[in-house]
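What follows is a set of notes on a single structure, which appears directly below.
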Amino acid sequence: MSAFKKSGSKSETSKKLVVVGDGGCGKTCLLIVFSSGTFPERYVPTVFENYITDITYGPNSKVIELALWDTAGQEEYDRLRPLSYPNSNVILLCFSIDCPASLNNVTEKWYPEVQHFCPRTPIVLVGLKADLRKDRNATEVLRTQGLTPVTYQQAQSVALSMNAPYVECSAKENTGVNEVFQLAVGLTIKKSFSFSKKSCVIL
């Protein structure tokens, strides 16, 4: 595991975010672009990575330290990946828009796994590589297999079945990336507020 942390952090609180999904669907690129603003051109399969960065959230510009936990989607890491789940505040269930099978795996593998290890943790369904939905080469490859890119409506339907919000982005074009994390952080804050209210009622 490696760690990346911005110097001079002025965060008021900290949250842990874990990303899961098929290997090669774009999880690592999403985290790197968000934390550094640079898109990595070379694919390197993830074992486990941990980035720590700050995010400014809300109208009051609250600074939150966000621990970003990357996970490997390959089957050989199925026994190790659960080590990333404890104390998670929010989880991103990721798939690639140019790979319909990766969305199916969200339903068949990733959502059940997350529900098993983190049944009360908020989740966000994230469609990655949105730029490839209209990419000629990508759509042609899918066409030869009798497939088409995942539509927004298809992904939204899956998200609704999991009672989760859905958002799309393109790390390569750096579009929608910040919105993914703003949405995720918002869920952690709502979760904390809800827990506080319940605690007050109990007391």
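Backbone N, Cα and C define each Cβ position, glycine as well.
Modelled residues match the original; the substitutions are not represented.
Small disclaimer: the values here were computed from a predicted structure and weren't measured.
These features come from Swiss-Prot:
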type	residues	note
BINDING	G21, D22, G23, G24, C25, G26, K27, T28, D70, T71, A72, G73, Q74	GTP binding site
MUTAGEN	G23 to V	Cell lysis during separation
MUTAGEN	T28 to N	No cell lysis
MUTAGEN	Q74 to L	Shrunken cells
Residue with minimal Cβ packing [other Cβ atoms within 10 Å] among the mutagenesis positions T28, Q74: Q74
Most crowded position, judged by CB atoms within 10 A, among C25, A72 as binding-site residues: C25
Recorded positions (G21, G23), the one with most neighbouring Cβ atoms at 10 Å: G21
K27 (GTP binding site): secondary structure state under DSSP, collapsed to three categories: helix
Conformational class of Q74 (mutagenesis position) under the three-state DSSP mapping: coil
